[in-house]
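Engineer: So that we are looking at the same thing, I have put the structure below in structure tokens.
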Amino acid sequence: MEREKLWVTRLTWRVSGEHIDKWKGIVKYHMRNRLQDWTYLMHYQCGWAWYTCSRFLIPLGGEGKIVVDCYWHLTPEQGWLSTYAVAISFENWQNTYKTEVTPDVADHMIHCHYFPCFTDRAIQQAIRGESFLWCTYKEGHVAENHWGQVRSLQFLALTVYTDFLRNGRRKRFQGKKTRMVRNLGSQQGAVGRMIKRHGSRTQSGSTTPFWERTPLPSMELLSGRRGKEWGTNDRKGL
């Protein structure tokens, strides 16, 4: 008995085929290194998923997974045989719950599970008062504040330090021993330099990332909402 085709409505972002290919290249590069539990499915592996050219499965621990579907040959009745789009959803492992998610929310979920903001070396640099940096996965911070800015490590350290002064020093030594860091100097040393540099001005931040390193597999880039880095996005939804 032939299976009947079922039509569903999905939230999608219209992009070019070249845009999808570049994003796939980024994902495959990271899948060879740190994202080995991500799964890539070709169109013939997606079963009865009509118009699906490929699919990515991104596990999020025991909660569920993010499913990224890449579509092709959409709206053939209008002659758009080369039209591509992407859709992002979250599903639990029991397949009893599924919901569409926006690229910024998906980036936030992926960031929390796979990409820590700062390495141990970056934290040591901040303690010494050196000027460091930003989280390399900026897209995962869109939900953190109104402007989507990523807080610098110095700003976060200064916030913790001021909270420590406000709440009292005794709490620092309760419960467990504190790891000492060498070369901190006096109170006018590393912390003092950091306060002078960051305490009298507003937090710095930017919605534009630095691309010196290999780009990370951001859903914002895939959906075209940050497509001007590649120049292939028309920013149209279907």
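Each Cβ is built from the backbone N, Cα and C atoms, and glycine gets one as well.
When I checked Swiss-Prot for this same protein, it listed these features:
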type	residues	note
MUTAGEN	HIS111 to Leu	Complete loss of interaction with CUL5
MUTAGEN	CYS117 to Ser	Complete loss of interaction with CUL5
MUTAGEN	CYS135 to Ser	Complete loss of interaction with CUL5
Engineer: Give me the non-local Cβ neighbours of HIS111 (mutagenesis position): same chain, 6+ apart in sequence, Cβ-Cβ under 8 Å, ordered along the sequence.
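Structural biologist: Non-local contacts for HIS111 (mutagenesis position): TYR137, GLU139, GLY140, HIS141.
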Engineer: Count the other Cβ atoms sitting within 10 Å of the Cβ of CYS117 (mutagenesis position), across every protein chain shown.
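Structural biologist: Total other Cβ atoms inside 10 Å, all chains included: 20.
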